[in-house]
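Trainee: This is the feature table in Swiss-Prot:
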type: BINDING; residues: Cys153, Cys156, Cys177, His181; note: Zn(2+) 1 binding site
type: BINDING; residues: Cys209, His212, Cys232, His237; note: Zn(2+) 2 binding site
type: DOMAIN; residues: 695-799; note: domain 'Bromo'
type: MUTAGEN; residues: Cys65 to Ala; note: Reduces nuclear localization activity of ZNF268; when associated with A-68
type: MUTAGEN; residues: Ile368 to Gly; note: Increased interaction with PPP1CA. Greatly decreased phosphorylation on S-824
type: MUTAGEN; residues: Lys554 to Arg; note: Moderately reduces sumoylation and repression. Abolishes both sumoylation and repression; when associated with R-575. Relieves the repressor activity on Dox-induced GADD45A transcription and 2-fold increase in phosphorylation at Ser-824; when associated with R-779 and R-804
type: MUTAGEN; residues: Lys676 to Arg; note: Modestly reduces sumoylation and repression
Amino acid sequence: MAASAAAASAAAASAASGSPGPGEGSAGGEKRSTAPSAAASASASAAASSPAGGGAEALELLEHCGVCRERLRPEREPRLLPCLHSACSACLGPAAPAAANSSGDGGAAGDGTVVDCPVCKQQCFSKDIVENYFMRDSGSKAATDAQDANQCCTSCEDNAPATSYCVECSEPLCETCVEAHQRVKYTKDHTVRSTGPAKSRDGERTVYCNVHKHEPLVLFCESCDTLTCRDCQLNAHKDHQYQFLEDAVRNQRKLLASLVKRLGDKHATLQKSTKEVRSSIRQVSDVQKRVQVDVKMAILQIMKELNKRGRVLVNDAQKVTEGQQERLERQHWTMTKIQKHQEHILRFASWALESDNNTALLLSKKLIYFQLHRALKMIVDPVEPHGEMKFQWDLNAWTKSAEAFGKIVAERPGTNSTGPAPMAPPRAPGPLSKQGSGSSQPMEVQEGYGFGSGDDPYSSAEPHVSGVKRSRSGEGEVSGLMRKVPRVSLERLDLDLTADSQPPVFKVFPGSTTEDYNLIVIERGAAAAATGQPGTAPAGTPGAPPLAGMAIVKEEETEAAIGAPPTATEGPETKPVLMALAEGPGAEGPRLASPSGSTSSGLEVVAPEGTSAPGGGPGTLDDSATICRVCQKPGDLVMCNQCEFCFHLDCHLPALQDVPGEEWSCSLCHVLPDLKEEDGSLSLDGADSTGVVAKLSPANQRKCERVLLALFCHEPCRPLHQLATDSTFSLDQPGGTLDLTLIRARLQEKLSPPYSSPQEFAQDVGRMFKQFNKLTEDKADVQSIIGLQRFFETRMNEAFGDTKFSAVLVEPPPMSLPGAGLSSQELSGGPGDGP
């Protein structure tokens with residue numbers, strides 16, 4: 001029995017000293033020498049996989065109390081919670097347990113009091129709170145030296161002060177024991193320091209057994225999963241499986257490093273998914289804002305009685321994307337919370353692996369394992385792709401009636417509707433018939449929100465409903481709200497509706513899946529009458545209302561456009577498309593024309609094939625409805641309510657400061673006031689009653705602008721817009737080039753002196769005609785000059801009454817203008833600088 005105990009003691013001493021046991025030899029030494037490098041590699045791998053966003057603050061949190069933010073020191077009795085956050089014992093309050101038994105052989109286990117973590121608010125039992133051994137050696141060096149000075153020899157029972165320290169045995173020795181240590185054959189080769197702290201080879205402070213006060217914890221009992229001393233292993237842990245400290249540390253570090261690497265890879269995926277969700281939320285918000293602007297541009301064109309009904313429909317349409325946005329918000333919130341938790345676990349585990357405190361690592365491995373396994377079991381749903389949403393509208397889509405304005409119909413392709421069939425005659429889907437297949441789910445009528453039909457003869461063609469519902473595959477009842485659509489402000493609508501016109505209808509065509517975006521269609525209530533379906537009257541027949549266009553709010557995938565014309569998308573990224581669809585004869589629509597090019601809001605304006613407009617042939621649009629009448633360029637245009645000419649704000653004379661109202665008329669159509677009523681004492685030559693020459697009176701200014709605008713819009717005058725070939729004008733020289741751009745600049749007082757009389761204005765125009773006549777030798781051009789002079793005289797006579805301007809249409813002597821030398825772009829306010 002004694003021999004067996006001696007053998008066990010020798011084996012324990014061998015483990016503590018680090019010398020190779022029987023049969024190990026140099027190979028065992030090599031194995032131990034590679035263990036630190038393997039642990040360092042695993043630690044480096046964990047550090048590489050740890051999040052970079054932690055920074056110094058996250059690492060500082062590991063060494064500071066989560067409550068008082070003070071640095072954790074041994075005298076503050078740091079405690080480690082199961083969530084791997086640390087706090088002072090005093091900050092945790094009475095629920096904090098006393099220091100647990102290091103060897104696991106005794107000590108109070110604590111009660112079942114529930115404690116809230118001061119950092120992450122997770123609840124845990126007080127018995128699960130352990131001492132933070134990583135912070136055990138964080139005290140000042142002075143305190144450490146003072147403690148080492150009081151260390152007694154552990155090899156004898158004399159309690160003599162220790163003067164030396166054996167590195168292999170990790171024991172403080174007195175002078176007598178040092179001599180005995182060097183005489184024994186087994187220990188004579190040990191490294192003995194004359195003085196120094198009681199630390200092991202790795203530089204960490206030795207932890208002593210609570211039962212055997214002088215015995216260090218040098219063994220790891222696998223059966224009890226705890227550190228033991230040699231005496232405890234021979235007594236309380238007899239016949240248990242155990243490992244030497246170095247072997248246990250090496251094995252546990254490998255396991256922890258593997259778990260940290262796995263969690264690091266999963267955390268990287270979570271970070272990517274979180275960024276994608278955040279990006280998706282921003283994109284959904286941006287799409288909503290963009291579509292909201294597009295819808296406002298269309299809503300401003302329709303009639304004022306649509307205001308009341310339109311608000312209800314827009315509020316219903318907002319539910320189209322609401323579900324997806326709320327789901328993404330919840331998913332992002334959950335992912336962010338899990339991400340922060342995993343970041344802390346990774347930081348703590350990496351910090352523990354990088355630490356050289358093997359004892360603390362083994363004592364805390366349960367908590368670390370638990371959190372790593374728990375984090376690995378968390379399942380994060382993948383980010384679902386979202387589609388592209390567009391807004392398309394037809395300029396001539398709006399109707400005259402706001403009573404029973406329409407409805408929202410939800411259709412899901414590939415699903416069969418189990419609800420009652422809508423009480424309406426057969427309708428053709430129109431231009432959007434290929435945008436989705438499947439049945440239409442009628443809306444459920446809700447009390448207080450029905451669309452009353454009144455006396456409208458065509459109102460019975462559509463069910464009057466407002467509830468936004470949709471059916472799911474395999475379900476017989478309607479459930480779920482449509483996802484959110486952009487909000488549209490209708491306060492600026494000022495429209496005139498008549499009771500004998502058919503209201504438009506709102507329809508929602510959902511995507512192919514539950515997550516796809518939906519399609520909202522605004523069409524005339526009687527549009528089915530012109531589609532040529534059996535049972536309906538074709539367009540143009542008696543009793544059939546005219547076919548109207550459609551305004552479409554469109555949400556679709558980027559590369560799978562639903563029903564968009566070939567010109568509506570270019571490249572992989574689609575733009576919002578403003579479609580100008582044709583309307584039947586007699587239909588009236590809004591007057592804001594933006595037919596081609598790009599508008600200020602980024603809308604791409606296209607004209608689908610086969611469409612026509614008043615004044616144009618089949619498949620084409622009239623030039624007056626596509627480009628500016630003055631500069632012949634597209635862009636943001638305003639349309640005259642009478643002549644239907646389109647102008648840029650700067651091209652019109654006088655220049656427009658803001659977008660005019662619906663009933664706006666250009667200067668060519670505007671009725672000018674009587675000269676005598678406005679001018680008073682001013683005569684046609686611009687002189688007042690005192691004889692002092694002044695600039696044009698307001699009435700004469702308006703008349704000259706009207707005549708000049710007529711010249712700009714007159715097609716034969718197109719070559720006269722800018723005759724100057726140089727970059728600057730040179731009117732101060734005889735024969736200087738003169739064109740409509742310069743005349744416009746002087747009329748708008750961009751050149752001085754401005755015109756003081758209509759006669760002076762007429763002289764400049766006549767001089768321009770003569771200069772152009774000198775530049776050409778073609779007889780046709782000469783005849784056109786004569787025709788232009790007659791056109792100008794006619795316009796002047798119409799504006800100024802019976803006054804004859806033939807006498808002043810002669811070339812006056814050259815005049816030097818202070819504005820000479822200005823570039824044409826500085827002088828031109830319209831033809832050359834349209835939007």
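Counting begins at 1 with the first residue displayed.
Placement of Cβ uses the backbone N, Cα and C atoms for every residue, glycine included.
Don't look for the substitutions in this one, it keeps the originals.
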Trainee: Write down the Cα-Cα distance for Cys232 (Zn(2+) 2 binding site) and His181 (Zn(2+) 1 binding site), rounded and given in Å.
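Mentor: Each residue's Cα considered, His181 (Zn(2+) 1 binding site) and Cys232 (Zn(2+) 2 binding site) end up 23 Å apart.
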Trainee: On the DSSP side of things, how many residues of the domain 'Bromo' (695-799) fall into helix, strand and coil, could you say?
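Mentor: Per DSSP, the residues of the domain 'Bromo' (695-799) fall into 69 helix, 1 strand, 35 coil.
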Trainee: Considering only the binding-site residues Cys153, Cys156, Cys177, His237, which residue has the minimal Cα-Cα separation from Ile368 (mutagenesis position)?
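Mentor: Nearest candidate: His237.
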Trainee: Compile a sequence-ordered list of residues in the same chain as Cys177 (Zn(2+) 1 binding site), six or more apart from it, whose Cβ lies below 8 A from its Cβ; state 'none' when nothing qualifies.
Mentor: Cys153, Ser155, Cys156
Trainee: Average the per-residue pLDDT over the domain 'Bromo' (695-799) and send me the rounded value.
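Mentor: Residues in the domain 'Bromo' (695-799) carry a mean pLDDT of 81 in this prediction.
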Trainee: So which other residues, same chain and not among Cys153, Cys156, Cys177, His181, have a Cβ within 8 Å of the centroid of the Cβ atoms at the Zn(2+) 1 site?
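Mentor: Other same-chain residues near the Zn(2+) 1 site: Thr154, Ser155, Ala160, Glu171, Leu173, Cys174, Thr176, Val178, Ala180.
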Trainee: State the three-class DSSP label for His181 (Zn(2+) 1 binding site), counting H, G and I as helix, E and B as strand, and everything else as coil.
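Mentor: In three-state terms, His181 (Zn(2+) 1 binding site) counts as helix.
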Trainee: Roughly how many angstrom lie between the C-alpha atoms of His237 (Zn(2+) 2 binding site) and Cys65 (mutagenesis position)?
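Mentor: One finds 36 Å between the Cα atoms of these residues.
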Trainee: Counting every protein chain present, what is the number of Cβ atoms, excluding its own, within 10 Å of the Cβ of Cys65 (mutagenesis position)?
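Mentor: Looking across every protein chain shown, the total is 25.
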Trainee: What count of other C-beta atoms do you get within 10 angstroms of the C-beta of Cys232 (Zn(2+) 2 binding site), across all chains shown?
Mentor: 25
